[in-house]
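Novice: There's a structure below that I have some questions on.
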Amino acid sequence: MLRWLIGGGREPQGLAEKSPLQTIGEEQTQNPYTELLVLKAHHDIVRFLVQLDDYRFASAGDDGIVVVWNAQTGEKLLELNGHTQKITAIITFPSLESCEEKNQLILTASADRTVIVWDGDTTRQVQRISCFQSTVKCLTVLQRLDVWLSGGNDLCVWNRKLDLLCKTSHLSDTGISALVEIPKNCVVAAVGKELIIFRLVAPTEGSLEWDILEVKRLLDHQDNILSLINVNDLSFVTGSHVGELIIWDALDWTMQAYERNFWDPSPQLDTQQEIKLCQKSNDISIHHFTCDEENVFAAVGRGLYVYSLQMKRVIACQKTAHDSNVLHVARLPNRQLISCSEDGSVRIWELREKQQLAAEPVPTGFFNMWGFGRVSKQASQPVKKQQENATSCSLELIGDLIGHSSSVEMFLYFEDHGLVTCSADHLIILWKNGERESGLRSLRLFQKLEENGDLYLAV
């Protein structure tokens, strides 16, 4: 479906022809995205998309340009030029709710060792910050404290007026790769294979200065941490290059769960073929997470895994969801999931329940959950019985969007305006719900006829 609009599909890569890649026919009855708009403005890889409001988004990438788009029409609204090298991070800094002047700031970091703060409604540069000793790889906003943080070889804290409030000493030549806020005025930073917990100390009557203190280092990962997100207010999750998934307590920073076993010799492949597919560490690298109140969705190598927070186990997986590594995953309404890959495809999945047969226990080799140390065999018996009798799920392919000719880096979902994807082919594609768009066109036509008086004349 949609292959003819662009001119051909993707070529299988690597071991794709040997892998059990799920396919779908041309008649994708459950796929609403039957129309597309191709947006051209960039001259290099487009790596980032960020939503500005209900109808606007910004794109950025290796050409150093930021472009603001209308998600409904695909119209190019603004082009922000200022960086001389590729953009490495982009975030928005919304106005405070108490502030009367509602201007949204866009912050961009670049390999040119600068951060530029932009007015989100104009092309105006509010300020350029060029005091960094290394490339800033991540940015995050602490809305409650009305500050933002930049992470490179050190960690800096800034206010809305762009004053440097405090900073850490040099942390690592590797630099901070990811950064999230956790409770108690703390943030957790991924630095190589380490997690570092920092606490922000705001000014008080006794001290007028801000400070940032290192309070703990978590050394449980065996390889570089590639992904880090909050699960909820009480926990966060990390994933590494060699397929380690760890769930952490966000309050006391202890390990709640650890797993690095992402294959078993079960139905999809025979043992030798499965082992062959998993020989390269890249096949089990955890590239991205997303979550909701019930599940964590993990992009692991070429596969997708759904881990139930309540049942403490994987409830569904597609070990070969794409021909190449899955780079981004997000949850949609109606138990749907979207993934994109280095193979140039975007795929839509539906999480469906299926009752396990009594003789077919739910696999427990994925994400086995334990607290502090191993549980005893006796203590694990009730858990095992519960898993064997529990309802498991499957990920069923319901849509395959073929439009990009190279790696799809990430995407955004707009409830009213469709799906936006960006790619190494320099393009952005706006995927539209065909039925909805047809209805809107008909409505606009009737409104125009009514305004001109032609509707009554025709009747």
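Placed from the backbone N, Cα and C atoms, the Cβ positions cover glycine too.
For reference, Swiss-Prot lists these features for the protein:
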MUTAGEN   Ser438 to Ala  No effect on interaction with SMCR8
MUTAGEN   Arg441 to Ala  No effect on interaction with SMCR8
MUTAGEN   Ser442 to Ala  No effect on interaction with SMCR8
MUTAGEN   Leu445 to Arg  Reduces interaction with the C9ORF72-SMCR8 complex; when associated with R-449. No effect on interaction with SMCR8
MUTAGEN   Leu449 to Arg  Reduces interaction with the C9ORF72-SMCR8 complex; when associated with R-445. No effect on interaction with SMCR8
Novice: Give me the Cα-Cα distance between Leu445 (mutagenesis position) and Ser438 (mutagenesis position), rounded to a whole Å.
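Specialist: The Cα atom of Leu445 (mutagenesis position) is 11 Å away from the Cα atom of Ser438 (mutagenesis position).
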Novice: Using C-alpha atoms only, work out the spacing between Ser438 (mutagenesis position) and Leu449 (mutagenesis position) and round it to an integer in Å.
Specialist: 17
Novice: Highest CB neighbour count within 10 A among the mutagenesis positions Leu445, Leu449?
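Specialist: When each Cβ's neighbours within 10 Å are tallied, Leu449 leads.
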Novice: Go through Ser438, Ser442, the listed mutagenesis positions, and name the one with the sparsest Cβ surroundings, counting other Cβ atoms within 10 Å.
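Specialist: So among Ser438, Ser442, the mutagenesis positions given, the one with the fewest Cβ atoms within 10 Å is Ser442.
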Novice: Write down the Cα-Cα distance for Arg441 (mutagenesis position) and Leu449 (mutagenesis position), rounded and given in Å.
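Specialist: Each residue's Cα considered, Leu449 (mutagenesis position) and Arg441 (mutagenesis position) end up 12 Å apart.
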